[in-house]
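Per Swiss-Prot, the features are as follows:
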DOMAIN    165-390  domain 'tr-type G'
BINDING   174-181, 313-316, 352-354  GTP binding site
MUTAGEN   Val176 to Gly  Loss of function. Abolished GTP-binding and ability to trigger the No-Go Decay (NGD) pathway and promote degradation of non-functional rRNAs
MUTAGEN   Lys180 to Ala  Abolished GTP-binding and ability to trigger the No-Go Decay (NGD) pathway and promote degradation of non-functional rRNAs
MUTAGEN   His255 to Glu  Loss of function. Abolished GTP-binding and ability to trigger the No-Go Decay (NGD) pathway and promote degradation of non-functional rRNAs
MUTAGEN   Arg517 to Glu  Abolished ability to trigger the No-Go Decay (NGD) pathway, without affecting the ability to promote degradation of non-functional rRNAs
MUTAGEN   Leu520 to Arg  Abolished ability to trigger the No-Go Decay (NGD) pathway, without affecting the ability to promote degradation of non-functional rRNAs
Amino acid sequence: MAYSDYSDGADDMPDFHDEGEFDDYLNDDEYDLMNEVFPTLKAQLQDYQGWDNLSLKLALFDNNFDLESTLAELKKTLKKKKTPKKPIAAANGSANVTQKLANISISQQRPNDRLPDWLDEEESEGERNGEEANDEKTVQRYYKTTVPTKPKKPHDISAFVKSALPHLSFVVLGHVDAGKSTLMGRLLYDLNIVNQSQLRKLQRESETMGKSSFKFAWIMDQTNEERERGVTVSICTSHFSTHRANFTIVDAPGHRDFVPNAIMGISQADMAILCVDCSTNAFESGFDLDGQTKEHMLLASSLGIHNLIIAMNKMDNVDWSQQRFEEIKSKLLPYLVDIGFFEDNINWVPISGFSGEGVYKIEYTDEVRQWYNGPNLMSTLENAAFKISKENEGINKDDPFLFSVLEIIPSKKTSNDLALVSGKLESGSIQPGESLTIYPSEQSCIVDKIQVGSQQGQSTNHEETDVAIKGDFVTLKLRKAYPEDIQNGDLAASVDYSSIHSAQCFVLELTTFDMNRPLLPGTPFILFIGVKEQPARIKRLISFIDKGNTASKKKIRHLGSKQRAFVEIELIEVKRWIPLLTAHENDRLGRVVLRKDGRTIAAGKISEITQ
């Protein structure tokens, strides 16, 4: 309904329960205006308290989207925040800017910053009594303990793992325009996570922009930039469940300009789907002509992905030709084996992401079944979830808890010691009541609650859980925390775990790829580790690695393409320490990627922390 329909007065304005409901109320022009002005208004009110997103948007709406008038009005009614004294942290320096993993709710077509009710339902005793926070808390040194606390309701972890549904996170890779977002949008639609009404809306919006075939892709690509360019820019994660397993999709960009985003997505996934465009000459442009297919697979192998599904997409464009299927497989398989994948860990599935055949609901025709007798994509994913979940069956109370911080969620509450952090369990398990330490700030916190996100039908459910285990994506509600010194890329660990280092120099077991120039001492590059990127340089070339995987006595002056060596790396322009683990301590967290001049030049494992 248009704004003019309510122009007679504020009394005619409906009551909105949340920000999403208000966004749906706006017409397209109003929504675009709001997206243009709202971020500026929000940024200019960061020093004020007592507002939320909905109240700011309503104020903008009432002032006809006039930023200056809205600011003047709000500053008269809002109170300024008290400026806390900066705590003395274990880690020095200012925050390093990193890109966030965008967690997008598929059940809503317009993103918002609402928090699940459970995250903000509790206040401290002082808040309930109207007392102000005690500033003395923020001037103390961070509290670090090595004595674990007990869970509120202890669970037998081994029994929990055996009874829980398998969980699988997978990243979707492939050359630009291979159909990655369309494929994942079709899968979510077939699973009834997106309903027919929402799909019709996306159909209208895509037709307006002359991109009617993008309706499924727009389920995943929700920003204006992504829709206008027709490529995925950010990393979108979506959660869904079947009766057999739980899943997290990471839809990574395929365009060369956004390879760093793809690296961040790969680092969080258990396995990968490679989406291949089987149309005439399309595979060749992504594979032979310096496309992203090879680079994505090289990154996946380098970052510890061992299991692949090759989604042979757009098979309807070649009339489901077995010859075309086998032709592509014969070119791609030798390359995958050459870079480290085992043939037994690769599944090949013919599909059409747009029509849905071979994805989930729409069965293969009799003609296709004459030459392909394997499962569809969804069944292949479920089988992979069971296979990979067996690796977690050995989890017990003695495995160290390790957690990658992917997002820090702002809280509406004024409690100084509350932090809400989302991320992935890389090892072990965690239960409410247990304590953890966050690195590099080395602050010890108590886990108050654990939340998992799931989507059923048309709604998003945020549920509490008593246990989170390796592989789970969860939000932790922490007490006794300093959220201002927690960042994306930080690591949390059991309080009695002492293997995380904050160092400037370390040794890599490095493998180089195709490079324009050799690596020499002093060569600068960008180091990617997890969701962090950091300028670094070659400090020292130590030795080549021979075929027996041992250090060679041959003198090393420079490192060329496709060579292996032990190399000492030095981080430069360090604004904030990066928590480090060796690959021996954790195989996934100890892996890094090196990029220079827009190209991936090498990858490696941290073998030793030197200083």
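Backbone N, Cα and C define each Cβ position, glycine as well.
Here the original residues stay in place, and none of the substitutions has been built in.
Taking the features listed in Swiss-Prot, we show where each one sits on the structure.
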residue : record               : DSSP class
Gly174  : GTP binding site     : coil
Lys180  : mutagenesis position : helix
Asn313  : GTP binding site     : strand
Ser352  : GTP binding site     : coil
Arg517  : mutagenesis position : coil
Inter-residue Cα distance where the pair is Leu520 (mutagenesis position) and Phe354 (GTP binding site), in Å: 48
Phe354 (GTP binding site) CB neighbourhood, other CB atoms within 10 A: 21
Residue with minimal Cβ packing [other Cβ atoms within 10 Å] among the binding-site residues Asn313, Ser352: Ser352
Entry from the mutagenesis positions list Lys180, Arg517 having the most other CB atoms no farther than 10 A: Lys180
Rounded Cα-Cα span from Val176 (mutagenesis position) to Asn313 (GTP binding site), Å: 13
Between Gly174 (GTP binding site) and Arg517 (mutagenesis position): CA-CA distance (Å): 27
Among Val176, Ala178, Met315, Leu520, the one of these recorded positions whose Cβ has the fewest neighbouring Cβ atoms within 10 Å: Leu520
Rounded distance in angstrom between the Cα atoms of Val176 (mutagenesis position) and Ser352 (GTP binding site): 16
Alpha-carbon distance [Gly174 (GTP binding site); Lys180 (mutagenesis position)] in Å: 7
From binding-site residues Gly174, Ala178, Met315, the one whose Cα lies nearest Leu520 (mutagenesis position): Gly174
